Amino acid sequence: MNTINIAKNDFSDIELAAIPFNTLADHYGERLAREQLALEHESYEMGEARFRKMFERQLKAGEVADNAAAKPLITTLLPKMIARINDWFEEVKAKRGKRPTAFQFLQEIKPEAVAYITIKTTLACLTSADNTTVQAVASAIGRAIEDEARFGRIRDLEAKHFKKNVEEQLNKRVGHVYKKAFMQVVEADMLSKGLLGGEAWSSWHKEDSIHVGVRCIEMLIESTGMVSLHRQNAGVVGQDSETIELAPEYAEAIATRAGALAGISPMFQPCVVPPKPWTGITGGGYWANGRRPLALVRTHSKKALMRYEDVYMPEVYKAINIAQNTAWKINKKVLAVANVITKWKHCPVEDIPAIEREELPMKPEDIDMNPEALTAWKRAAAAVYRKDKARKSRRISLEFMLEQANKFANHKAIWFPYNMDWRGRVYAVSMFNPQGNDMTKGLLTLAKGKPIGKEGYYWLKIHGANCAGVDKVPFPERIKFIEENHENIMACAKSPLENTWWAEQDSPFCFLAFCFEYAGVQHHGLSYNCSLPLAFDGSCSGIQHFSAMLRDEVGGRAVNLLPSETVQDIYGIVAKKVNEILQADAINGTDNEVVTVTDENTGEISEKVKLGTKALAGQWLAYGVTRSVTKRSVMTLAYGSKEFGFRQQVLEDTIQPAIDSGKGLMFTQPNQAAGYMAKLIWESVSVTVVAAVEAMNWLKSAAKLLAAEVKDKKTGEILRKRCAVHWVTPDGFPVWQEYKKPIQTRLNLMFLGQFRLQPTINTNKDSEIDAHKQESGIAPNFVHSQDGSHLRKTVVWAHEKYGIESFALIHDSFGTIPADAANLFKAVRETMVDTYESCDVLADFYDQFADQLHESQLDKMPALPAKGNLNLRDILESDFAFA
């Protein structure tokens with residue numbers, strides 16, 4: 001076994017950086033200066049340890065080829081080996097006589113697949129196994145190539161069936177053994193139906209498999225020198241063998257790159273001093289530059305980042321600096337509770353991942369004799385394993401968040417650096433941050449409080465009701481909920497481990513934090529200094545922005561832009577319309593029918609039951625369609641989702657969890673049920689927010705025209721190349737949407753994953769614009785850029801007009817301390833109105849791209865969507881627009 005040793009990085013330059021230390025010491029004292037730089041140093045060490053752990057795990061599992069450290073090596077070697085395989089094929093064909101055994105098996109397989117399997121399998125054997133004899137490695141290569149040939153024919157010969165029925169399920173299996181076992185079952189089923197030409201696979205003989213592997217190793221050596229052969233115990237009976245080793249220069253190349261990657265993979269942490277202000281496109285947030293200085297904008301390349309270097313956007317810089325200057329601290333009371341209950345076997349908070357795996361279902365006594373019982377047990381066990389995989393990942397994340405909270409628990413204040421994605425959405429940089437899940441948000445509170453006062457106490461109670469899920473009713477009813485549950489709240493604050501009513505609420509940890517503050521007001525009165533962040537959340541933010549920019553009164557009313565005595569719940573509105581259709585279909589819908597299906601390849605005719613809308617409606621009525629069924633689909637409409645996307649969401653969010661929990665037994669045909677519901681949601685939401693759908697279609701038309709290549713019809717001369725889409729947000733942030741087709745070609749293997757092959761000839765051309773992605777991405781990216789601009793404008797407005805210093809920000813959620821909540825409530829609305837009164841963002845977008853169109857395209861561009869009669873000033877009077 002080859003050992004790949006990664007040299008440890010020396011990050012001492014971070015902790016010992018003199019310039020940031022002196023700056024920090026002058027402002028915050030030497031102790032905090034040392035601690036801050038030590039934390040930044042530690043972040044790099046933590047990141048390195050995480051990378052090394054992953055690398056070592058991949059080494060042991062034989063998956064080192066999947067690590068980024070090995071991929072450049074493989075990318076370099078692949079073309080060389082592919083060329084050698086092609087040459088060998090030609091050499092063999094040119095010769096007379098009997099052809100080599102290996103050729104007979106390899107000639108029907110793509111050289112790219114043979115080369116990749118050889119390199120990946122060889123690396124796996126040499127870095128994970130002790131038995132690295134030529135025979136052992138050759139046998140492994142031969143078996144892997146046979147598996148690709150055998151099961152790859154399902155993908156290639158029955159592409160439609162594979163894509164529709166097999167691929168997704170195959171990808172859910174983890175590990176070669178389980179993937180192969182699954183494909184064997186699929187193969188048997190397909191053969192029984194006359195697919196694959198009705199021919200069963202004739203397994204390769206062991207000697208033939210080794211012949212194939214040996215020839216592949218020979219070609220690997222001939223073309224790349226990646227490995228070398230060594231004779232062991234020559235002449236010793238029973239011990240004479242030939243081993244294979246990774247060439248030292250290649251082992252060193254992997255180790256060197258792994259070390260470099262480990263050095264630029266920091267696990268960023270909070271700061272114990274205010275973050276470094278942003279003054280340029282790099283170097284803000286953290287005080288020492290480290291190996292990888294933080295970038296203001298998260299882009300896919302340095303070239304993309306450099307576009308922002310000379311952009312004048314003072315309001316953007318100002319907003320990010322105000323946001324990250326917010327002082328936070330750990331909520332010790334919530335932390336004390338979280339430290340205990342997350343270790344309980346039966347945690348009262350439903351969303352907390354358990355410490356131990358759920359027990360497998362009991363095996364039926366007749367499982368060995370009853371195939372149906374075996375199948376049912378396997379299905380139930382598979383659900384447990386699937387849930388456990390997610391549980392492990394979530395548990396690791398939970399324990400890291402708790403570790404971070406405990407680490408910073410005794411600091412009077414901590415801060416979180418912020419930056420943006422390329423659309424301008426604002427993100428906290430560290431892994432532990434205020435934009436996390438309910439527990440993470442509950443563990444944090446703002447560091448600077450003020451006496452709560454009467455108005456602040458009012459908003460505190462509104463916040464408490466929101467955390468309990470009582471947020472779809474008017475404010476008086478929310479207040480009433482809190483007052484009626486006064487005893488419960490006080491009991492939870494006094495003994496949260498004994499009185500766990502708080503754990504039953506919609507956002508349990510945030511509600512627990514509220515309970516403690518509510519009790520504080522009860523004990524100390526309105527002079528109580530409260531620093532709990534109270535959040536005002538948008539009501540389906542994407543549709544709010546589309547409705548505002550188009551003055552759409554119908555859509556605006558559905559998402560609470562207009563004053564109303566009751567809360568408009570667009571998810572509930574759509575669910576109601578869906579239920580009306582379900583009721584009608586249950587009575588007058590279509591009946592089930594038996595449809596005949598003709599196999600395109602074999603001509604075999606089979607029958608299957610297609611559920612009618614009457615049966616499907618009955619299933620959904622039995623399950624119960626509420627806002628939770630429609631929420632994700634409606635929410636993602638403004639971000640580009642359509643009927644097909646809705647189908648997958650319904651399947652993943654509703655049907656599959658219901659089946660796993662035993663509550664979805666009515667869904668006898670999950671895919672049909674999901675498709676039916678997706679269609680109803682699409683129809684219902686399309687008539688609810690007509691203008692938003694129209695705006696999205698208009699944006700797609702614009703992006704499609706820009707991404708089109710214009711040629712002279714007679715000469716074929718290119719008159720205009722494909723263009724990226726560019727626009728500027730109302731606060732001056734430039735957005736470039738530029739999806740490109742990868743220069744590489746993707747190689748898909750059945751069990752060894754995917755790999756992108758570099759072209760063998762470098763054309764020195766930039767890759768082309770991906771027209772499909774440009775079109776499908778424009779609506780979500782455009783509206784995300786608008787809500788990012790609104791957030792930044794709100795931060796600056798609230799800070800400069802109302803003197804607010806503390807902000808809790810999550811895209812369309814705006815929070816601050818109770819004493820300042822009323823002013824932030826106003827600021828969010830004022831900036832929304834100001835933005836769309838002073839900017840016609842769609843007209844501005846048109847102006848920014850129209851000049852790039854060729855004259856022949858101008859008549860293809862549809863007119864700007866018509867505007868409605870929504871009075872933007874009404875937003876100022878709407879209680880529930882952001883509430």
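The backbone N, Cα and C atoms fix where each Cβ goes, glycine too.
Where a substitution is noted, the model still shows the residue that was there originally.
What Swiss-Prot notes for the published mutagenesis of Lys172 to Leu or Gly is this: No change in activity. Counted within 10 Å of its Cβ, the other Cβ atoms near Lys172 (mutagenesis position) come to 13, all protein chains included.
Look at Swiss-Prot and you will find Asp537 (among others) tagged as active site, backed by experimental evidence. When secondary structure is read from DSSP and collapsed to three states, Asp537 (active site) falls in the strand class.
Under the heading of mutagenesis, Swiss-Prot lists Pro563 to Ala or Thr and annotates it as follows: Inactivated. Taking Cβ-Cβ distances under 8 Å and a sequence gap of 6 or more within the same chain, the neighbours of Pro563 (mutagenesis position) are Asp874, Glu877, Ser878, Asp879.
Tyr571 (mutagenesis position) carries a helical DSSP state (H, G or I). Long-range Cβ neighbours of Tyr571 (mutagenesis position) (same chain, at least 6 residues apart, Cβ-Cβ under 8 Å): Cys540, Arg627, Ser628, Thr630, Lys631, Val634, Met635. In Swiss-Prot, a mutagenesis experiment is listed as Tyr571 to Ser, annotated with the note Inactivated.
One mutagenesis experiment catalogued in Swiss-Prot, Lys631 to Gly, is accompanied by this note: Partially inactivated. Look at Lys631 (mutagenesis position): DSSP puts it in a helix.
While the structure shown retains the original residue, Swiss-Prot records the mutagenesis experiment Lys631 to Leu with this note: Partially inactivated.
Listed in Swiss-Prot as a mutagenesis experiment, Lys631 to Arg is described as follows: Partially inactivated.
Around the Cβ of Lys631 (mutagenesis position), 19 further Cβ atoms fall within 10 Å across all displayed protein chains. Sequence annotations record features per position, and here Swiss-Prot assigns active site to Lys631 (among others).
Long-range Cβ proximity for Thr636 (mutagenesis position), meaning a same-chain Cβ under 8 A and a gap of 6 or more residues, is found for Gly645, Gln649. According to its DSSP assignment, Thr636 (mutagenesis position) is helical. Under the heading of mutagenesis, Swiss-Prot lists Thr636 to Pro and annotates it as follows: Inactivated.
Long-range Cβ neighbours of Asp812 (active site) (same chain, at least 6 residues apart, Cβ-Cβ under 8 Å): Asp537, Gly538, Ser541, Gln544, Asp787, Leu791, Phe882. Under the heading active site, Swiss-Prot lists Asp812 (among others).
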On the three-state reduction of DSSP, what should I expect for Lys172 (mutagenesis position)?
helix
Inside 10 Å of the Cβ of Asp537 (active site), count up the other Cβ atoms and send me the figure.
16
